Amino acid sequence: MSIAEFAYKEKPETLVLFDVDGTLTPARLTVSEEVRKTLAKLRNKCCIGFVGGSDLSKQLEQLGPNVLDEFDYSFSENGLTAYRLGKELASQSFINWLGEEKYNKLAVFILRYLSEIDLPKRRGTFLEFRNGMINVSPIGRNASTEERNEFERYDKEHQIRAKFVEALKKEFPDYGLTFSIGGQISFDVFPAGWDKTYCLQHVEKDGFKEIHFFGDKTMVGGNDYEIFVDERTIGHSVQSPDDTVKILTELFNL
């Protein structure tokens with residue numbers, strides 16, 4: 001633990017990590033003033049960080065332009081892009097790991113499958129290529145908030161994403177990939193081990209005695225599951241940002 005950097009905190013050996021969508025913000029929407037104030041209070045007591053599957057630009061939209069200064073740790077794409085006290089750490093690349101030939105086969109299968117799904121609505125950006133993963137959305141990431149809510153209800157009834165994931169697992173069993181359903185409208189595809197637990201390697205040297213994690217998709221198959229059940233963390237399952245504030249207030253006497 002670096003005394004000089006974190007000694008001012010009441011609990012410098014405690015780290016609290018947060019998922020973004022559904023935990024700090026409503027899905028794809030911006031953070032509320034109540035959550036911001038709660039996090040500011042919490043940061044005086046212990047170290048805080050966020051870890052999400054989206055790239056940093058989307059997290060800046062949701063959490064604000066000063067997010068790198070307001071969190072001790074900032075983990076985009078599950079920690080493949082990482083910042084500690086505003087300074088960038090080493091990153092990884094999905095395409096370099098998988099290779100162009102395999103990625104082409106994967107992308108062609110995904111696009112063909114997307115074209116054959118029976119859906120009431122389609123919008124745009126069905127396959128999003130990121131540094132550390134790809135994100136697949138049957139309705140498309142350009143869907144409005146209302147359309148996202150509609151798809152989420154439709155998906156719960158028809159299991160569109162779950163069936164899609166099973167088809168991918170069957171088609172590419174030897175690719176070493178993980179398929180993780182998260183948010184309302186999409187799922188992530190990334191190398192095994194590149195889930196949210198990936199970010200924990202960035203904090204190992206700081207010697208935290210307690211690492212708490214707050215997330216909403218903590219069920220098996222959800223994109224918070226692996227870090228939620230990891231033996232290195234104390235997991236907290238939440239239903240909404242309001243729920244996050246409530247638990248934090250009680251747990252840390254804010």
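Here, residue 1 is simply the first one shown, and the rest follow in order.
Every residue gets a Cβ built from N, Cα and C, even glycine.
Taken from Swiss-Prot, the feature active site, nucleophile covers Asp19. Counting only residues at least six positions away in the same chain, the Cβ atoms of Phe50, Val51, Gly52, Lys196, Phe213, Phe214, Gly215, Asp216, Lys217, Asn223, Asp224 sit under 8 Å from the Cβ of Asp19 (active site, nucleophile). Asp19 (active site, nucleophile) falls outside any helix or strand according to DSSP and counts as coil.
Look at Swiss-Prot and you will find Asp21 tagged as active site, proton donor/acceptor. The Cβ neighbour count for Asp21 (active site, proton donor/acceptor), using a 10 Å radius and every protein chain shown, is 25.
All protein chains shown were included, and the count of other CB atoms within 10 Å of the CB of Asp216 (Mg(2+) 1 binding site) stands at 25. Swiss-Prot lists Asp19, Asp21, Asp216 with the feature Mg(2+) 1 binding site.
Under DSSP, Arg141 (alpha-D-mannose 1-phosphate binding site) is assigned to coil, being neither helix nor strand in the three-state scheme. Annotation source Swiss-Prot lists alpha-D-mannose 1-phosphate binding site at Arg28, Arg130, Arg141, Arg148, Ser186, Asp188.
In the three-state DSSP reading, Ile234 (variant position) counts as strand. Annotation for Ile234 (variant position): spatial neighbours Glu210, Ile211, His212, Phe213, criterion Cβ-Cβ under 8 Å with sequence separation of six or more. Listed in Swiss-Prot is the natural variant Ile234 to Thr, annotated as follows: In strain: CLIB 556 haplotype Ha1.
According to Swiss-Prot, the natural variant Thr249 to Ile carries the following note: In strain: R12 haplotype Ha1. With a cut-off of 8 Å between CB atoms and residues at least 6 apart in sequence, the same chain places Thr38 near Thr249 (variant position), listed in sequence order.
In three-state terms derived from DSSP, Arg130 (alpha-D-mannose 1-phosphate binding site) belongs to neither a helical nor a strand segment and is classed as coil.
Under DSSP, Arg28 (alpha-D-mannose 1-phosphate binding site) is assigned to coil, being neither helix nor strand in the three-state scheme.
Apart from the site residues Asp19, Asp21, Asp216, the chain places the Cβ of Val20, Gly22, Thr23, Leu24, Ala27, Gly52, Gly182, Gly183, Gly215, Lys217, Asp224, Val238 no farther than 8 Å from the centroid of the site's Cβ atoms, the recorded Mg(2+) 1 location.
Ranked by CA distance from Asp21 (active site, proton donor/acceptor), the binding-site residues Arg28, Arg130, Arg141, Asp188 have Arg28 at the top as the closest.
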